[in-house]
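Heads up: the structure comes next, in structure tokens.
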Amino acid sequence: MAKATGRYNLISPKKDLEKGVVLSDLCNFLVSQTIQGWKVYWAGIEFDVTHKGMALLHRLKTNDFAPAWSMTRNLFPHLFQNPNSTIESPLWALRVILAAGIQDQLIDQSLIEPLAGALGLISDWLLTTNTNHFNMRTQRVKEQLSLKMLSLIRSNILKFINKLDALHVVNYNGLLSSIEIGTQNHTIIITRTNMGFLVELQEPDKSAMNRMKPGPAKFSLLHESTLKAFTQGSSTRMQSLILEFNSSLAI
């Protein structure tokens, strides 16, 4: 009896790319619009980014909030009560998280040049611009970055996402709820909230936290759903998150 098969189907480009990341994947932050928000492709990884939670962030910043939310404003005064702070899009939040993941690798591992230098440049590009393409001019970098190295970078980014997943929602028990990474020009703080991850970018000296004369800060919210697909044992983790839900936290 005849049966249908897919024996000679072409391998989709996406599956093919999963075997290894090429340099161009690290230097392209490809964005397409969706009904819920955006689809982002970077380093062989596809992210679904949503607008969820952003309206609430704007309300907290502009005083248009319920009295019960005042604790959240007081917990992050350098963001919600600082005239020098600005709200960015969730796409920006994802870029900062990816840049932080790269910086985490540079801190954790003794990477050889030119790999460390190249990663530093890619991290700066993600952190300080909103462009979709970074032109890596150095030929030496291109020659020495093997597929194995690039795939290692990708797997380390996924490990960093799991580090974020291991954080607890902001709590009263002293459990770890934030990751902080300092670079030469910035301080990145990523905090676990009920909705996902509150991402902030400050000056190296964290002057935004100076109550008398607050310095500049940028911040945004990346919804839980964007990173959920890349976390290990996410169903168990989701159950524990429900248990530690902080009802007094607006976001």
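Backbone N, Cα and C atoms are what each Cβ position is placed from, and that goes for glycine too.
Here Swiss-Prot notes a mutagenesis experiment, Arg137 to Ala, with the remark: More than 90% loss of interaction with host KPNA5. Here the Cβ of Arg137 (mutagenesis position) has 8 other Cβ atoms within 10 Å, regardless of which shown protein chain they belong to.
Remark: Val170 (mutagenesis position) has Leu75, Ser177, Thr191, Arg192, Thr193, Asn246, Leu249 as non-local neighbours, by Cβ distance under 8 Å and separation of at least 6 in sequence. In the three-state DSSP scheme, Val170 (mutagenesis position) is classed as coil. Record note (Swiss-Prot) on the mutagenesis of Val170 to Ala: Complete loss of interaction with NP.
Under mutagenesis, Swiss-Prot gives Asn171 to Ala with this note: Complete loss of interaction with NP.
Long-range neighbours of Thr50 (variant position) (same chain, six or more residues apart, CB within less than 8 Å of its CB): Gln36, Gly37, Pro90, His223, Ser225, Thr226. Annotation of the natural variant Thr50 to Ile in Swiss-Prot: In strain: Isolate mouse-adapted; the original residue is retained in the structure shown.
Swiss-Prot gives this note for the natural variant Met71 to Ile: In strain: Isolate guinea pig-adapted. Long-range Cβ neighbours of Met71 (variant position) (same chain, at least 6 residues apart, Cβ-Cβ under 8 Å): Ser248, Leu249, Ala250.
A sphere of 10 angstroms centred on the C-beta of Leu147 (variant position) encloses 12 other C-beta atoms. Mapped onto three states, the DSSP output places Leu147 (variant position) in helix. Record note (Swiss-Prot) on the natural variant Leu147 to Pro: In strain: Isolate guinea pig-adapted.
In Swiss-Prot, a published natural variant is listed as Thr187 to Ile, annotated In strain: Isolate guinea pig-adapted. Classification of Thr187 (variant position) by DSSP places it within a strand. Sequence-distant contacts of Thr187 (variant position), defined as residues of its own chain at least six apart whose C-beta falls under 8 angstroms from its C-beta, comprise Glu180, Ile181, Leu201, Gln202, Glu203, Pro204, Asp205, Lys206.
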### Summary
Cα of Arg137 (mutagenesis position) to Cα of Leu147 (variant position), in Å and rounded, measures 18
